[in-house]
Amino acid sequence: MGKVEFSGKRYVIDGEPVTIAGGTLQFFRVPADAWKDRLLKMREAGLNTVDTYVAWNWHEPEKGSFDFKGETHPQRNLVGFLELADELGFYVIIRPGPYICGEWRNGGIPDWLIDEHPEILAKGPNGPLPRDIYYPPITYLHPTYLEAVGEWYNAVFPVIRKYLYTNGGPIISVSIDDEPSYWETIFQPFLTDYNEIITKPGGLWEKWLEQNYTLEDLRRRYKGDFKDYSEIKVPTSFSEPLPKLIDWHHFKLWMINEYVRWIYERMAREFDVPISILDPYLLQVAWRHFFTYMREHNLKIHVWTEFWYSFYRSSDFKEDKLGHIYYKTGIYRYHVRKAGTPPLSIETQSSLAHTIDPTEAELLYSILPPLGIPNINYYLFVGGENPEGYESHNGITWDVYSPVGLDGSERPHFGVIKALSETMTSAEGLADAELRPKVAVGLYEPYEALNLWGYEGLEESTDLNEYLLGERGLFTLLAMSNTPFDAVDLEDVTLDELLSYDQLWVYSLDFMSREVQDKLVEFVARGGNLVILPMLPRYDENLEPYSSLKDFLGVEVEREKARRNPRLIQFLSVSAEGIDRMLVRNTVRGVRGGEPIAFLGEKPVGAFVRKGGGSAVVLGFRLQYYTSHHDLHRKFVWKLKELQGVREDFEVTNPDMIVLPMEGKGYAYLAVTNPRGHPIKGRISYRGLEVPVLLDGIELKRRGTLYLPFGVRKGDVEVAYATATLVMWEGDVLTFRNHLSGHSEIALKGVESVKVSGGKIVDGSDGEVLRIVIEHPGEYFEVELL
């Protein structure tokens with residue numbers, strides 16, 4: 001029988017590394033007589049894996065009546081679908097819930113269960129929530145709910161087990177629930193959950209407090225004279241102390257963790273293939289709580305992620321989304337590397353949009369592998385329709401611009417997926433190459449919750465979507481400044497890990513834990529380079545005065561409250577050496593101490609400090625992404641990198657060419673992207689090698705990405721470099737793709753002559769390195785080694 005393992009970034013199936021190229025086909029929404037055609041279209045697109053949900057309420061429409069063979073409806077034939085996928089050579093990822101989301105009635109939870117046991121429903125602070133909302137939230141840890149889930153698993157698990165890859169079937173992974181996030185209510189602090197099992201004396205809230213704090217801790221933290229845990233009620237408004245609100249948030253994360261553990265242990269008794277989960281909490285920085293819980297309880301779970309940018313509107317993935325995707329992949333890389341599991345984007349948006357521009361689709365899909373995610377599943381790859389009575393968001397339709405439509409037609413981004421999937425599953429060493437940024441951004445997890453809530457009780461704005469994560473945020477500025485970055489959790493990361501970076505950027509609000517402030521002090525003292533903005537923390541995690549970082553740096557940032565209302569914020573001009581009137585938004589604070597490096601008029605608003613073996617840049621304003629003729633914001637980032645001695649391994653002559661270097665053992669691929677879409681041309685220097693030599697530049701006619709090989713070797717032959725993507729190297733034939741230019745330059749070592757198919761040689765030079773320029777009318781051409 002087969003074996004499913006993993007190594008590095010890839011799955012290992014029967015001893016062979018496999019890069020997952022998958023697509024979601026929800027068999028219960030597609031006519032059964034069309035399954036084979038749709039699967040064949042997936043294979044045509046270069047896919048090797050099919051992903052599907054198994055909806056509880058579809059297969060158990062009435063309590064105790066199960067159908068997995070299509071006896072009551074042909075689209076309930078789970079067994080037939082699995083056998084067909086196996087016959088056609090697909091791997092299968094299966095997601096049996098109990099909750100599947102999927103824009104499906106109740107997210108898969110049966111109506112009969114809710115009707116019979118309304119006590120399982122989550123409650124608001126004032127009682128029950130409306131019953132007719134599209135996903136009625138359920139109290140995860142309610143014993144009645146868990147008992148019902150157990151009965152569902154008793155029915156569906158034997159079917160899944162029979163078709164596991166380890167039993168000769170196609171299933172290589174089984175997932176836990178779907179995006180466990182308290183039915184997406186985790187984003188709102190007081191929407192849920194006030195179910196009696198949580199709020200009653202001795203309930204789950206009280207239990208969690210006892211496990212995490214002494215009463216003395218809570219007296220200090222919540223500013224109350226408590227004699228017993230039962231006196232500490234669940235918060236219901238922002239009038240409560242902020243530390244208590246953050247604890248309420250963390251308590252709900254803990255309930256999710258406990259629920260996931262219950263499901264995992266149930267699955268682990270049945271399945272010997274990887275058990276997976278998608279985006280726990282639907283948060284990012286909070287993932288630390290999940291990964292820590294996994295380590296503490298020895299849960300061997302593969303954590304997947306997802307990327308959505310245009311939900312029910314036309315596609316919108318241009319350069320101003322790069323910051324968010326760098327950030328999300330960064331924190332994801334941080335955790336999955338430590339967990340040792342392969343990164344996989346299980347829901348990479350390929351549908352649920354009015355239209356999807358193929359160049360924007362390419363930008364999203366092609367940026368994921370260089371950012372550490374070679375395994376990509378496209379959701380929803382095949383469109384369908386909802387059986388009557390099971391619809392949720394979409395009425396009858398479940399074809400919202402999928403690559404393969406309900407009628408089997410192919411939409412424009414089908415070809416984009418095909419090209420990338422074929423490259424990622426065949427290019428020599430590409431999937432294993434690693435991004436190794438010299439810069440990191442440090443994230444402090446409590447800020448994430450305040451941003452979600454729109455919390456307004458601090459001096460600094462908590463609108464991190466505007467100033468950090470969003471289209472105009474700092475992270476997009478860094479990405480568009482050719483500054484690849486990792487993302488690290490400041491509460492979890494070790495000092496040695498921080499010191500492995502040449503520069504650390506930190507966005508600070510009024511408070512930061514004592515431990516993190518002290519860690520940043522030690523980081524600078526031991527030689528680290530810190531950039532911190534737009535203030536320095538003055539309080540600790542309990543909102544008690546604490547300012548070890550400020551005291552160590554000897555820098556004072558003046559106190560002035562930031563504005564929240566977008567109609568009331570200021571537009572101000574900050575200048576620096578070589579920077580004349582750079583636009584910044586919202587309050588600009590004066591900075592005293594250190595060497596002034598930025599000014600608002602005559603007032604210093606930025607300072608450079610050398611301390612211990614390191615340095616710090618302290619800014620009293622927010623840096624954001626703006627594009628203009630003067631390009632001041634990118635120039636300011638480059639200035640700060642130069643000030644602190646940060647040098648990338650690559651340089652570009654055109655700053656709109658965005659580069660992500662992926663390095664393997666003795667070789668590299670440079671992902672070179674045109675994110676804006678207008679034609680650009682330029683040269684790249686990588687570790688001292690400037691390319692191209694014969695052409696006058698690398699041309700990128702439109703939005704898109706090339707994966708340029710450097711030093712890729714087989715035997716005595718080496719691709720020294722190429723200005724086209726190396727798709728495949730089979731025997732003596734190298735297949736290249738360049739869809740962004742009609743001319744490509746290839747440099748080979750260990751070769752005297754070549755034959756070109758799909759193009760013609762129009763220039764060349766020989767010697768130790770054979771260089772040729774190929775003019776090719778199509779995207780693909782082949783170079784045969786003679």
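Heads up, the Cβ atoms here are built off N, Cα and C, so glycines get one too.
Of all Cβ atoms in the protein chains displayed, 26 besides its own lie within 10 Å of the Cβ of Gly102 (substrate binding site). Reduced to three states, the DSSP call for Gly102 (substrate binding site) is coil. For Tyr53, Gly102, Glu103, Asp178, Glu179, Glu306, Glu347, Tyr379, the entry in Swiss-Prot reads substrate binding site.
Per Swiss-Prot, mutagenesis Asp178 to Asn is noted as: Loss of activity. The Cβ of Asp178 (mutagenesis position) has 22 other Cβ atoms within 10 Å, all protein chains considered.
Experimental mutagenesis is annotated in Swiss-Prot for Glu179 to Gln, with the remark: Retains less than 3% of wild-type activity. All protein chains considered, the CB of Glu179 (mutagenesis position) has 20 other CB atoms within 10 Å.
When secondary structure is read from DSSP and collapsed to three states, Glu179 (mutagenesis position) falls in the coil class. Annotation comment: Swiss-Prot describes Glu179 as active site, proton donor.
A C-beta separation below 8 Å, combined with a sequence spacing of at least six in one chain, links Glu306 (mutagenesis position) to Glu179, Leu278, Asp279, Ser345, Ile346, Glu347, Thr348, Tyr379. Quoted from Swiss-Prot for the published mutagenesis Glu306 to Gln: Retains 40% of wild-type activity.
In the three-state DSSP scheme, Glu347 (mutagenesis position) is classed as strand. Annotation of the published mutagenesis Glu347 to Gln in Swiss-Prot: Loss of activity; the original residue is retained in the structure shown.
Annotation source Swiss-Prot lists active site, nucleophile at Glu347, citing a curator's inference.
Excluding Tyr53, Gly102, Glu103, Asp178, Glu179, Glu306, Glu347, Tyr379, which define the substrate site, the same chain contributes Thr24, Arg95, Ile100, Cys101, Leu278, Ile346 within 8 Å (Cβ to the Cβ centroid), listed in sequence order. In this structure, the recorded positions under consideration are Glu103, Glu347, and the one with the smallest number of other Cβ atoms within 10 Å of its Cβ is Glu103. Contacts of Tyr53 (substrate binding site) defined by a Cβ separation under 8 A and a same-chain sequence distance of 6+ are given as Gln26, Phe28, Arg95, Pro96, Gly97, Ile100, Gly102, Trp104, Gly108, Asp178, in order along the sequence.
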